[in-house]
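> The active site, proton donor annotation in Swiss-Prot covers His199 and rests on sequence analysis. Feature annotation from Swiss-Prot assigns active site, nucleophile to His414. Residues or ranges marked as phosphate binding site in Swiss-Prot (evidence: experimental evidence): His199, Lys201, Asn216, His414. The domain 'PLD phosphodiesterase 2' annotation in Swiss-Prot covers 409-435. One mutagenesis experiment catalogued in Swiss-Prot, Ile163 to Met, is accompanied by this note: Slightly decreases exonuclease activity toward ssDNA substrate. Swiss-Prot lists Gly170 to Leu among its mutagenesis entries, and the accompanying note reads: Increases exonuclease activity toward ssDNA substrate. Record note (Swiss-Prot), mutagenesis His199 to Ala: Loss of exonuclease and phosphatase activities toward ssDNA substrate; when associated with A-414. No effect on protein stability. The unchanged residue is displayed. According to Swiss-Prot, the experimentally introduced change Asp206 to Ala is described as follows: Loss of protein stability; when associated with A-421. Quoting Swiss-Prot on the mutagenesis of Val230 to Met: Increases the exonuclease activity toward ssDNA substrate. The note that Swiss-Prot attaches to the published mutagenesis His414 to Ala is: Loss of exonuclease and phosphatase activities toward ssDNA substrate; when associated with A-199. No effect on protein stability.
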Amino acid sequence: MKPKLMYQELKVPVEEPAGELPLNEIEAWKAAEKKARWVLLVLILAVVGFGALMTQLFLWEYGDLHLFGPNQRPAPCYDPCEAVLVESIPEGLEFPNATTSNPSTSQAWLGLLAGAHSSLDIASFYWTLTNNDTHTQEPSAQQGEEVLQQLQALAPRGVKVRIAVSKPNGPLADLQSLLQSGAQVRMVDMQKLTHGVLHTKFWVVDQTHFYLGSANMDWRSLTQVKELGVVMYNCSCLARDLTKIFEAYWFLGQAGSSIPSTWPRSFDTRYNQETPMEICLNGTPALAYLASAPPPLCPSGRTPDLKALLNVVDSARSFIYIAVMNYLPTMEFSHPRRFWPAIDDGLRRAAYERGVKVRLLISCWGHSDPSMRSFLLSLAALHDNHTHSDIQVKLFVVPTDESQARIPYARVNHNKYMVTERASYIGTSNWSGSYFTETAGTSLLVTQNGHGGLRSQLEAVFLRDWESPYSHDLDTSANSVGNACRLL
């Protein structure tokens, strides 16, 4: 039962009329209000602008922090990166009419060593920089021996030297001498880890400059084998990212190590095929990233080498020029034999479906796998005016005299690169399945428009070699070559 309540009507207080302000005071009040609004707007814009500036500065300073999702583009690199192609041209190999000339590999290496201040990291396959290593007495070994001497001088002058090398089954004298000089060396047992080898070839100096290319730590790679690589100067953004690949090798070089099921985040990268690094390269805007093989050695964000290579092939619309020592659409070292057409299919599709001009310059020497010839002939057979498929294959043979023929494992074109109208790919692997699925390798990919950049320089090198007298059609007589080419 509700209690009986007494309600009393409340009286709303009546507002007394306010006195009206004089007209001049009203105008003054409106002007002051307008001014206050403008001041507030300026303050808000200043705060927002300052916040944006500090955010940008933070990203520049702490670019390696994990601040981006998988599809967010990282901040550009503002280093004045300079790329220089470097080559080893074997003694006796001349291009008299060529307009393309690049610094030598030994010149570039010695320059990097002379300029090293704090650190040098080297990822390598094997070490034979002296005549003693190869049981030879060749004057041309002098360049390799000088490189070794300069390497030995680094640690005593305060440079931290780290060397990751494939677990060797050959000479150790160079590595032992470097250990004695104060360098650190770790041997990576890729055979145990992935049934492959550490085939990578790169240097990182002061986390600012780097070399990446086909040259091994071998005196023959400086004077008796044709090599190609790139030196990147003043490009700490890319150099630090390459150091992450080295750190993976360094980690795996520890005793009892194994490949992590998930790599620690410190190995991750933000730069890959989907989000390449924006850089200024030789004064021109470019996109770049580093890829790695095999896939188990690719932490989060790292594009596998094969995926990167195939993306270059699939993106080409005009031409694809390839220079590589070995080309085999097989798992070269597998037993039983396995067909592996990943790259082969991409090249055939590019030529047939998109009308892309494909050129392959394959090396031929005394150690070439004879089975390559059948696969190369199969590719070349697609050259047809009716289908408008334009694939051509040539063999590059380094001329050899009697004394040079006595140098073991020399006198070969060891290049491993590709160039299209859009991109350049410089790697460390031969083009067969095992190199991408089991063996450790690294590649640099750069997309750059215009002339004078890395891409156009690489194209010029390819055309120089393609049009040289050292390049031969597959139907060339073996007798006319005068070398131990096993593919003719």
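Cβ from N, Cα, C; glycine included.
None of the noted substitutions appears here; every position holds its original residue.
Explain the structural surroundings of these features, please.
Within 10 Å of the C-beta of His199 (mutagenesis position) there are 25 other C-beta atoms, taking all protein chains into account.
Other C-beta atoms found within 10 angstroms of the C-beta of His414 (mutagenesis position) number 27, with every protein chain shown included.
Same-chain residues lying 6+ beyond the ends of the domain 'PLD phosphodiesterase 2' (409-435) with a Cβ under 8 Å from its Cβ atoms: 90, 196, 199-202, 212-215, 220-221, 224-230, 293, 305, 308-309, 312-313, 315-334, 338, 340, 342-343, 361, 363, 365, 367, 396, 398-400, 441-448, 454-455, 458-459, 462, 465, 483.
Reduced to three states, the DSSP call for Ile163 (mutagenesis position) is strand. Other C-beta atoms found within 10 angstroms of the C-beta of Ile163 (mutagenesis position) number 25, with every protein chain shown included.
DSSP gives Gly170 (mutagenesis position) a coil state; it is part of no helix or strand.
Within the same chain, residues at least six positions away from Asp206 (mutagenesis position) with a Cβ under 8 Å of its Cβ are Gly115, Ala116, His117, Ser118, Ser119, Leu120, Ala239.
There are 23 other Cβ atoms within 10 Å of the Cβ belonging to Val230 (mutagenesis position). Following the DSSP three-state reduction, the secondary structure of Val230 (mutagenesis position) is strand.
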> Please give the maximum pairwise Cα distance, in Å and rounded to a whole number, for the phosphate-binding set His199, Lys201, Asn216, His414.
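Taking every pair among His199, Lys201, Asn216, His414, the longest Cα gap is 13 Å.
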> Work out the three-state DSSP category of His199 (mutagenesis position).
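The three-state answer is coil.
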> Far apart in sequence but close in space: which same-chain residues, 6 or more away, have a Cβ under 8 Å from Gly170 (mutagenesis position)?
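For Gly170 (mutagenesis position), the qualifying residues are Tyr126, Thr128.
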> On a C-alpha basis, identify the one among Ile163, His199, Lys201, Asn216, Val230 that is nearest to His414 (mutagenesis position); the candidates are the recorded positions.
Asn216
> What is the set of residues, excluding His199, Lys201, Asn216, His414, whose C-beta falls within 8 angstroms of the centroid of the C-beta atoms at the phosphate site?
Phe125, Thr200, Gly213, Ser214, Ala215, Ser221, Lys416, Thr428
> Could you check the binding-site residues Lys201, Asn216 and say which one's CB has the fewest neighbouring CB atoms inside 10 Å?
Asn216
> Here's one to test understanding: among the recorded positions His199, Lys201, Asn216, whose C-alpha is closest in space to the C-alpha of Ile163 (mutagenesis position)?
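Answer for the nearest of the recorded positions: Lys201.
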